[in-house]
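> The domain 'bHLH' feature in Swiss-Prot is assigned to 12-69; the stated evidence is sequence analysis. Lys14 to Arg appears in Swiss-Prot as a published mutagenesis result, with the remark: No loss of repressor activity, somite segmentation disrupted at later stages. Here Swiss-Prot notes a mutagenesis experiment, Lys17 to Arg, with the remark: Loss of repressor activity. Here Swiss-Prot describes Lys22 to Arg as a published mutagenesis experiment; the accompanying note says: Loss of repressor activity. One mutagenesis experiment catalogued in Swiss-Prot, Arg25 to Trp, is accompanied by this note: Loss of repressor activity. Annotation source Swiss-Prot lists domain 'Orange' at 92-122, citing sequence analysis. Among the sequence features in Swiss-Prot, the mutagenesis site Asp186 to Tyr is noted as follows: Partial loss of repressor activity. Under the heading of mutagenesis, Swiss-Prot lists Lys211 to Arg and annotates it as follows: No loss of repressor activity.
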Amino acid sequence: MVTRERAENRDGPKMLKPLVEKRRRDRINRSLEELRLLLLERTRDQNLRNPKLEKAEILEFAVGYLRERSRVEPPGVPRSPGQDAEALASCYLSGFRECLLRLAAFAHDASPAARSQLFSALHGYRRPKPPRPEAVDPGLPAPRPPLDPASPILGPALHQRPPVHQGPPSPRLAWSPSHCSSRAGDSGAPAPLTGLLPPPPPPYRQDGAPKAPSLPPPAFWRPWP
């Protein structure tokens, strides 16, 4: 039993080593395939269309592409927003073009009319898009256009004035210390305040009903004294 267990333990690493090696090769192949597609989108080199391209050639293309990019754009130099926008637009067009090429390989079975309609609609997305308007903060009120005085809405409102009330002045507004002092200075005596202050309120009973003020008895005409 002990000899059998030792034999299985010795065969374990031998069985795992080929599996690990296979996984490592699969990872390398996947990364190289992705690198080939990325270089094809950026460089548009027809040699990169071959899916069976040698691994060494893919790596040489990658080194040449990085060397060219570092020569055009030195490291450490900040990029402007315009350059970033151009790079994004170029990336978008390259990827879209690659998708169209892949779609064309599957569109041969469709009818010519359907294929033409599909590609004409897809090619519309390759046109440059107009710049977007500036974003407006939804929390801020929308700007109002300036009003023209000659407009039919604003013109009559400017020329028409509200009617001025010609009634007697309010007692509170008519009486003021300066007004009383000016009147007293003109006549030499203090001006009476009759008519300038509001009349006192009528007396109220305890039950809440107002008490009528006492009036003198009515005068009757008599022929005798």
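Yeah, the Cβs are placed from backbone N, Cα and C, and that goes for glycine too.
Every residue here is the original one, so none of the noted swaps is modelled.
I'd like these features described in context: how deep, what's nearby, how far apart.
For the domain 'bHLH' (12-69), the DSSP-based tally of helix, strand and coil residues reads 51 helix, 0 strand, 7 coil.
The Cβ of Lys17 (mutagenesis position) has no same-chain neighbour under 8 Å that is 6 or more residues away in sequence.
Summarising the environment of Arg25 (mutagenesis position), the number of other Cβ atoms within 10 Å of its Cβ, over all protein chains shown, is 10.
Beyond the ends of the domain 'Orange' (92-122), by six or more residues, the same chain brings 37, 40-42, 44 to within a C-beta distance below 8 angstroms of the stretch.
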> Over the domain 'bHLH' (12-69), work out the mean pLDDT and round it to an integer.
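Taking every residue in the domain 'bHLH' (12-69) and averaging pLDDT yields 88.
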> Take the Cβ of Lys22 (mutagenesis position) and count every other Cβ within 10 Å, whichever protein chain it belongs to.
10
